[in-house]
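Quick look at what Swiss-Prot annotates:
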BINDING   Asp649, Asp810, Asp811  Mg(2+) binding site
DOMAIN    552-877  domain 'Reverse transcriptase'
MUTAGEN   Tyr305 to Ala  Reduced RNA template binding and moderately impaired telomerase activity
MUTAGEN   Tyr512 to Ala  Reduced RNA template binding and strongly impaired telomerase activity
MUTAGEN   Thr514 to Ala  Reduced RNA template binding and strongly impaired telomerase activity
MUTAGEN   Glu515 to Ala  Reduced RNA template binding and strongly impaired telomerase activity
Amino acid sequence: MSITDLSPTLGILRSLYPHVQVLVDFADDIVFREGHKATLIEESDTSHFKSFVRGIFVCFHKELQQVPSCNQICTLPELLAFVLNSVKRKRKRNVLAHGYNFQSLAQEERDADQFKLQGDVTQSAAYVHGSDLWRKVSMRLGTDITRYLFESCSVFVAVPPSCLFQVCGIPIYDCFSLATASLGFSLQSRGCRERCLGVNSMKRRAFNVKRYLRKRKTETDQKDEARVCSGKRRRVMEEDKVSCETMQDGESGKTTLVQKQPGSKKRSEMEATLLPLEGGPSWRSGTFPPLPPSQSFMRTLGFLYGGRGMRSFLLNRKKKTAEGFRKIQGRDLIRIVFFEGVLYLNGLERKPKKLPRRFFNMVPLFSQLLRQHRRCPYSRLLQKTCPLVGIKDAGQAELSSFLPQHCGSHRVYLFVRECLLAVIPQELWGSEHNRLLYFARVRFFLRSGKFERLSVAELMWKIKVNNCDWLKISKTGRVPPSELSYRTQILGQFLAWLLDGFVVGLVRACFYATESMGQKNAIRFYRQEVWAKLQDLAFRSHISKGQMVELTPDQVAALPKSTIISRLRFIPKTDGMRPITRVIGADAKTRLYQSHVRDLLDMLRACVCSTPSLLGSTVWGMTDIHKVLSSIAPAQKEKPQPLYFVKMDVSGAYESLPHNKLIEVINQVLTPVLNEVFTIRRFAKIWADSHEGLKKAFIRQADFLEANMGSINMKQFLTSLQKKGKLHHSVLVEQIFSSDLEGKDALQFFTQILKGSVIQFGKKTYRQCQGVPQGSAVSSVLCCLCYGHMENVLFKDIINKKSCLMRLVDDFLLITPNLHDAQTFLKILLAGVPQYGLVVNPQKVVVNFEDYGSTDSCPGLRVLPLRCLFPWCGLLLDTHTLDIYKDYSSYADLSLRYSLTLGSCHSAGHQMKRKLMGILRLKCHALFLDLKTNSLEAIYKNIYKLLLLHALRFHVCAQSLPFGQSVAKNPAYFLLMIWDMVEYTNYLIRLSNNGLISGSTSQTGSVQYEAVELLFCLSFLLVLSKHRRLYKDLLLHLHKRKRRLEQCLGDLRLARVRQAANPRNPLDFLAIKT
């Protein structure tokens, strides 16, 4: 094994751990208390053992503090059992315990013998338990060191030629977040960076200032922490045995975990555990003292699916006491916000029972808040700001008339603002400045997308703490930094509760907030009355299709205890409501059911991988579409002929699948493997991307046991993946491995969920007698298997080498040179296929030929010219050349702000860069950039439009930066970001063409580097010049670079670039909003 093969993988470990050593070097540094050094390798050892210990890497955060003994106190199996039982009992994160579950024993029996395994061992524990090599390592290092390795270190085993897998320790994927994972990786070559015209000198000048500020901030944070955790407030911190902080070095980008070890704790209790890197506000999470402001977030997901009325509003809830329930008082609210959290209402009380003097002085103010809340006319304010229009006289109005009646985020903000003015006493704001700033944050929060969040640090930005006299114990005298820090923490807790508890709770009480199918991630706010009418009309339409049968109370009572009841909800579409059925719950029964659903999905995928014909013409995405079109496009370009296109969309595909046909199809899939044993492995993969930094992915994989007998343990599995070329320079962490599932188990569970599908809507319960739930993870595969079976029966004569049929779940596309085949396909599907529940939506049928019989029978059929750009699933296909373009008409009237979730994080600039790089990787797909399937003109046009949309995304991200950050404050960084994206785009274009395009900066190849760079300049100049004041410095550099590129490009290539960029602002981009 060459160390050079492992060097990139070891670089990942060194970027995350301060100490990384080979086990041999780790052992050489140990001196036992008996006076001699540890000897891991002896001359008589076999080469196999020497190779084994040299392939083990030990990573740790802090060196061993106590002097260990060399004594062998217990055997390796006993020590392993002790560690596993301890980890499970203390609920610590350790890879060694993955797959180890306690048996159903009483607590007394579990604690009786800690040296005995209380369950089956699999995965890492089984690998160590059954290894003679690990037993020899344990004997030579002694029990103390072996236990230290298992409990406090992260140990990785090398698998030649270039990968590692983790054996024990906190999972490596928990040691970094994607928000900061891109640090420490250079994206630009030196030559490219020198083109930034003085950018590096600007960065150097900024670095010294940042280093000084970072040092000051670290010192202040340490003082603040000491003050905040002093006295009575230290009580909760002492409950945690060890806490860890994440500290980042801005220059190297390494993450160091620093252990804090209370002196009163024993060594055995000082194992490293990770506190949450982020979480919710303390009043909701119950974490006191609260997390640092930059790690505490309010999420817009909290708005969703409310509409339960004011009775559920926090300030209207009652406190549980020994005498019963009573209304909350001022001191109760103080305890909820600053001490106990929402669990206080359920009777939870912590010390101190008597409020400290500072908080006791706040009681009158919070009592006034509650009095003003009880007098506040919420209904009148709601009707004033978000009035209902014609809802009482609607009667049996159409569903489409209610869909547009949602309240804009600005109207909701006006309502919330009126309520805050009426309820919150002026003294709590401190000043008009603070109140106006807070209102601005509330307005921003209400306008945010579904997955966005706001940190307490951002909420507190520019708030003047000293204006709030209610925070002070003494109104006069000197204010030390620690006191100011504590006041800031208290104000942060209050403002976080005011947003997450009061504002979010008020919105949930008065509105039903939901996503919509048309606006990606945008949140719609419906008044309760409107949503109730919408939901009622949608449900009537849904149940009229005969897909569900209502159960009587007696039938509901007779349901087996194992029955899982799903919930039905609706999501607004442009012209209707989409039913979504989901299983919601965190109890053991629900978790087991969801686990079985995932297992069924994995086993069906394994069957499909072994017999792809089961899926018929199914394509799962752009990669599959590219593979299909690559088989016919070259021949069409070489010898053009008329092609006939048919696009069909099934109406209600999931809900219309007949159960008898589904059972028949799945029986045919699983019957050949009824007695086959499946292995299901879930693992995490961590790797370093040269352009996007550290990345992680979580993968589930199912295989047949018989075909993978040589890949049972992780080392064998990793070796197999590398031999197949599927993996290199990666770290794997096994999470779950099971090998006890058979095909008959999957068939039995499928039959059970199909015949026993019970759905609850409101107070009524129904049994689904047709179709599959649209929200289930397995529904898409079931739908594709059913339609694949239909295609194999009905269309086997139509599909041949010259024709191709593709189907993305329920969207069909036929491309054929035979007009008769196209007409036959059209007639069959227009007539419907009742045995498969297939009914075509006539409004979504598109063809590029005249068929008078079909046109008469289907008046909504859309006929395009023989030669045109044919739309299908977000693509435009040239019917003559088979060139493929992206269809940007779907972005019309949509705001790009909702298609991106930048988030509030420590390094917003790095997060922005990671987001934009990730989007480039997804959008620069070979489907649009492959010269074998697309003409050069089409590729240039695709690149320009892709980059134009990317420039719009860049602008949206730049406007979303927190803390008043802007491009104007650091143009050097954002200019480098643009050049990094140029290089990455060029790399992706080369990757899509397997070397057909030269990646050098010389003028060779069909699409050269300078051409891509010029397209970047043109697209970014077009977008950013509309906001000249914001991007003045960037525009100057982009104009200079554009002129230089136009001079160095030849006439033909420059003409090709200008052809792609004409018109500069395409028609389909005019309706895109930012």
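Placed from the backbone N, Cα and C atoms, the Cβ positions cover glycine too.
The model shown is predicted, which means the values in this text are computed figures rather than measured ones.
Projection of Swiss-Prot feature records onto the structure.
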{"residue": "Tyr305", "record": "mutagenesis position", "Cβ contacts under 8 Å, 6 or more apart": "Tyr512, Ala513, Thr514, Arg569"}
{"residue": "Glu515", "record": "mutagenesis position", "Cβ contacts under 8 Å, 6 or more apart": "Leu304, Lys450, Asn521, Ala522, Ile523, Arg524, Ile571"}
{"residue": "Asp649", "record": "Mg(2+) binding site", "Cβ contacts under 8 Å, 6 or more apart": "Asp810, Asp811, Phe812, Val840, Asn841, Lys844, Val845"}
Where Asp649 (Mg(2+) binding site) falls in three-state DSSP terms: strand
Neighbouring C-beta atoms (10 Å sphere around the C-beta of Asp810 (Mg(2+) binding site)): 20
Mg(2+) site shell beyond Asp649, Asp810, Asp811, criterion: Cβ within 8 Å of Cβ centroid: Met648, Val650, Ala653, Arg807, Leu808, Val809, Phe812, Asn841, Lys844
Local Cβ density at Thr514 (mutagenesis position) - other Cβ atoms counted within 10 Å: 22
Least Cβ-crowded entry, counting other Cβ within 10 Å, from the recorded positions listed as Tyr512, Asp811: Asp811
Structural state of Tyr305 (mutagenesis position), classified by DSSP into three states: coil
